[in-house]
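Have a look at the structure below, then the notes.
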Amino acid sequence: MANALASATCERCKGGFAPAEKIVNSNGELYHEQCFVCAQCFQQFPEGLFYEFEGRKYCEHDFQMLFAPCCHQCGEFIIGRVIKAMNNSWHPECFRCDLCQEVLADIGFVKNAGRHLCRPCHNREKARGLGKYICQKCHAIIDEQPLIFKNDPYHPDHFNCANCGKELTADARELKGELYCLPCHDKMGVPICGACRRPIEGRVVNAMGKQWHVEHFVCAKCEKPFLGHRHYERKGLAYCETHYNQLFGDVCFHCNRVIEGDVVSALNKAWCVNCFACSTCNTKLTLKNKFVEFDMKPVCKKCYEKFPLELKKRLKKLAETLGRK
């Protein structure tokens with residue numbers, strides 16, 4: 001061994017080694033301690049850690065600066081496994097679906113409008129563009145009529161009737177968390193909607209002596225569902241508050257709401273008691289107070305007296321003209 005070291009030379013400086021000198025052995029290559037340094041910065045390796053590239057050794061910092069790619073997502077250097085995709089480099093944990101953030105490194109991805117998406121998200125985006133549903137079981141596009149179960153779309157043939165076991169179609173019905181073919185469902189005494197005449201599987205609205213799907217109990221004028229809000233009945237039809245009063249009731253000129261209770265009729269308009277006030281100072285008025293009309297709104301006597309003389313003359317003349325008609 002002594003003879004071998006006597007003839008050995010440093011891999012870097014090609015010099016020999018003193019008998020008691022500390023020698024660094026790296027994969028069979030021998031170095032003086034001061035010669036075992038980074039090929040770029042010529043500093044010793046922190047804690048002996050180095051990276052080798054094309055026969056040269058580098059400290060971690062210089063190896064990253066010279067050779068390690070930067071992650072397109074986080075901007076950090078990538079040491080270890082590199083994902084090459086979309087003309088960029090990524091850490092495996094940084095390469096994620098642009099929509100759901102699922103890690104794509106081991107499951108693959110699909111390019112979609114410049115985005116990298118997992119296959120389920122790609123299918124959903126494709127279906128949205130085609131105006132179609134995505135099956136929530138197999139994640140494929142549903143080309144035919146979907147079966148809606150617990151508010152999610154499915155291929156009907158993924159399910160069987162809970163009663164007779166028959167493979168289901170899009171006409172299947174949900175009842176208490178179970179799916180039934182239409183014949184079995186209709187035998188169970190399910191309420192029928194007064195609008196569409198089809199069975200009601202979920203919430204039932206009881207109104208006007210009938211039962212309705214929530215979305216089918218609507219205003220006869222605007223056809224918007226009431227969704228639990230108050231409705232008004234007239235000759236067998238239901239109306240929302242706004243259209244009932246537009247058609248049959250009084251709407252306050254000031255707040256544009258239905259007048260509940262007493263109505264103040266003034267200036268050829270209807271007002272809520274609390275809304276009938278001076279349009280200048282907001283003092284509450286009654287029909288017993290003196291007021292004048294200005295810009296189709298009431299003005300109290302005190303505010304009227306503050307008007308310019310010329311304006312008061314014109315208002316008085318206008319009132320006299322209207323009074324003669």
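The backbone N, Cα and C atoms fix where each Cβ goes, and this holds for glycine too.
Here the original residues are kept at every noted site.
Sequence annotations record features per position, and here Swiss-Prot assigns domain 'LIM zinc-binding 2' to 71-121. Mean pLDDT, taken over the domain 'LIM zinc-binding 2' (71-121), works out to 89 on the 0 to 100 scale.
What Swiss-Prot records for 135-184 is domain 'LIM zinc-binding 3'.
Residues or ranges marked as domain 'LIM zinc-binding 4' in Swiss-Prot: 193-243.
Positions annotated as domain 'LIM zinc-binding 5' by Swiss-Prot: 252-303.
If you take the C-beta of Q40 (mutagenesis position) and look for same-chain residues 6 or more apart in sequence within under 8 angstroms, you find Y58, C59, D62, M65, L66. Here the residue is the original one, while Swiss-Prot reports the published mutagenesis Q40 to A with the comment Loss of interaction with ILK and loss of localization to focal adhesions.
For the published mutagenesis F42 to A, Swiss-Prot gives the following note: Loss of interaction with ILK and loss of localization to focal adhesions. Sequence-distant neighbours of F42 (mutagenesis position): no residue of the same chain at least 6 apart has a C-beta under 8 Å from its C-beta.
R56 to A appears in Swiss-Prot as a mutagenesis experiment; the accompanying note says: Alters interaction with ILK. Of all the Cβ atoms in the protein chains shown, 13 others lie within 10 Å of the Cβ of R56 (mutagenesis position).
H61 (mutagenesis position) carries a helical DSSP state (H, G or I). For the published mutagenesis H61 to D, Swiss-Prot gives the following note: Alters interaction with ILK.
Experimental mutagenesis is annotated in Swiss-Prot for D62 to A, with the remark: Alters interaction with ILK.
Its own atom aside, the Cβ of D62 (mutagenesis position) has 18 Cβ atoms within 10 angstroms in the protein chains shown.
Under the DSSP three-state reduction, R56 (mutagenesis position) is assigned to strand.
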